[in-house]
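Chemist: Swiss-Prot feature annotations, pasted as is:
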type    : residues      : note
MUTAGEN : HIS4 to Tyr   : No effect on pH-sensing activity
MUTAGEN : HIS10 to Tyr  : No effect on pH-sensing activity
MUTAGEN : HIS17 to Tyr  : No effect on pH-sensing activity
MUTAGEN : GLU51 to Ala  : Induces a shift of the optimal pH for activation
MUTAGEN : ASP63 to Asn  : Impaired ability to sense protons
MUTAGEN : ARG129 to Ala : Induces a shift of the optimal pH for activation
MUTAGEN : HIS165 to Tyr : Displays smaller cAMP, rho, PLC responses to mildly alkaline to acidic pH of 7.1 but almost the same or higher responses to severely acidic pH values of 6.5-6.2
MUTAGEN : GLU170 to Ala : Decreased proton-induced G-protein coupled receptor signaling
MUTAGEN : HIS269 to Ala : Decreased proton-induced G-protein coupled receptor signaling
MUTAGEN : ASP282 to Asn : Impaired ability to sense protons
Amino acid sequence: MGNHTWEGCHVDSRVDHLFPPSLYIFVIGVGLPTNCLALWAAYRQVQQRNELGVYLMNLSIADLLYICTLPLWVDYFLHHDNWIHGPGSCKLFGFIFYTNIYISIAFLCCISVDRYLAVAHPLRFARLRRVKTAVAVSSVVWATELGANSAPLFHDELFRDRYNHTFCFEKFPMEGWVAWMNLYRVFVGFLFPWALMLLSYRGILRAVRGSVSTERQEKAKIKRLALSLIAIVLVCFAPYHVLLLSRSAIYLGRPWDCGFEERVFSAYHSSLAFTSLNCVADPILYCLVNEGARSDVAKALHNLLRFLASDKPQEMANASLTLETPLTSKRNSTAKAMTGSWAATPPSQGDQVQLKMLPPAQ
């Protein structure tokens with residue numbers, strides 16, 4: 001399928017050709033290593049039969065797929081919204097780019113609901129908080145979002161304007177079927193999950209306030225996690241969906257009115273770029289879940305940097321590089337307290353092995 005030339009709205013792609021690619025480059029530099037680290041930490045949680053790790057692992061996979069598309073979008077914006085990589089790549093990378101928004105929102109919603117069930121109904125809904133259930137829910141999320149956002153794969157998504165710019169996944173004004181699909185995305189893909197997250201947060205607050213056995217620090221940690229999930233969706237995705245809803249509603253009312261499209265063109269591109277910050281915010285969830293997670297991640301990164309800078313990488317490779325996930329930190333600290341009473345003093349060559357009694361860990 002070739003490019004289609006159309007007499008569309010007069011949008012100046014030169015006004016915002018620096019901000020989106022600059023933000024995307026930042027997301028690549030920060031989001032790629034942190035999501036790789038988050039993926040590894042989530043995998044460790046799955047190994048410990050923790051259902052939360054399944055959702056976090058899927059969230060990291062979605063973010064990494066999204067980050068892999070960003071270099072082409074950097075090139076697209078630096079060329080003033082001119083796609084030079086052909087229609088096939090436009091469809092594939094555009095599909096991944098836009099679908100990731102709703103996959104990320106869905107998994108953030110899953111995490112929020114899972115935390116609500118864990119805090120408010122730990123025994124009643126225990127079966128819903130198993131790894132098998134989380135895998136099934138994740139499969140449904142992927143299948144639903146991929147199917148719901150697959151319509152662009154069956155339409156031409158390259159459009160050449162009067163200035164010989166080839167737009168990918170963009171048309172000003174939009175087409176009718178795109179406007180209706182955008183309404184579905186706004187209400188079902190964005191507002192519905194966000195409403196569930198707000199209800200989950202409200203339920204978590206009620207359960208935490210009514211709990212006598214939960215420590216104050218633990219209550220603060222639970223509230224912080226639930227609030228951070230809502231904040232990520234609000235900050236990263238709300239501006240984009242406000243403009244998306246406005247553009248779609250105005251098009252359905254006045255299909256060939258280009259005035260609004262031309263006024264919000266730059267703001268729309270900026271809001272779309274802001275959605276990429278989700279890939280940076282998601283790994284921060286680990287630090288918000290547990291106070292010790294920040295030091296654990298920093299320690300792992302420090303050891304990794306030492307490994308890369310070391311003259312003896314093999315020695316560093318043999319070193320133990322561990323990272324306590326938020327849900328295992330307490331378990332590991334208890335194990336250390338039990339085993340910390342005894343420690344072996346490393347013997348010199350030819351010496352007898354001596355055992356040294358150490359005081360219990362505090």
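Yeah, the Cβs are placed from backbone N, Cα and C, and that goes for glycine too.
Every residue here is the original one, so none of the noted swaps is modelled.
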Chemist: Reported as an integer number of Å, what is the Cα distance between ARG129 (mutagenesis position) and GLU51 (mutagenesis position)?
Modeler: 6
Chemist: Test of understanding: give the count of other CB atoms lying within 10 angstroms of the CB of HIS165 (mutagenesis position).
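Modeler: Excluding its own Cβ, the number within 10 Å is 16.
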Chemist: Express the distance between the Cα positions of GLU51 (mutagenesis position) and GLU170 (mutagenesis position) as a whole number of Å.
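Modeler: So the Cα of GLU170 (mutagenesis position) lies 38 Å away from that of GLU51 (mutagenesis position).
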Chemist: Consider the mutagenesis positions HIS10, ASP63, ASP282 and say which one has the Cα lying nearest the Cα of HIS269 (mutagenesis position).
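Modeler: Comparing Cα positions, the closest of these mutagenesis positions turns out to be HIS10.
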Chemist: Using all protein chains shown, find which of the mutagenesis positions ASP63, ASP282 scores highest when you count other CB atoms within 10 A of its CB.
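Modeler: In terms of Cβ crowding, the pick is ASP63.
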Chemist: Under a three-state reduction of DSSP output, how is GLU170 (mutagenesis position) classified: helix, strand, or coil?
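Modeler: Where GLU170 (mutagenesis position) sits, the three-state DSSP reduction gives coil.
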Chemist: Quick one: among the mutagenesis positions HIS10, HIS17, ARG129, HIS269, which has the most Cβ atoms sitting within 10 Å of its own Cβ?
Modeler: HIS269
Chemist: What is the nearest of the mutagenesis positions ASP63, HIS165, ASP282 to HIS17 (mutagenesis position), using the Cα of each?
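Modeler: If we rank ASP63, HIS165, ASP282 by Cα distance to HIS17 (mutagenesis position), first place goes to HIS165.
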Chemist: I need the nearest neighbour of ASP63 (mutagenesis position) among the mutagenesis positions HIS10, HIS165, GLU170, ASP282, using C-alpha distances.
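Modeler: Minimum Cα distance from ASP63 (mutagenesis position) across HIS10, HIS165, GLU170, ASP282 lands on ASP282.
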Chemist: Please report how many Å separate the Cα atom of HIS10 (mutagenesis position) from that of HIS165 (mutagenesis position), as a whole number.
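Modeler: With distance taken Cα to Cα, HIS165 (mutagenesis position) is 12 Å from HIS10 (mutagenesis position).
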Chemist: Have a look around GLU51 (mutagenesis position) and count the other CB atoms within 10 A of its CB, chains all included.
Modeler: 23
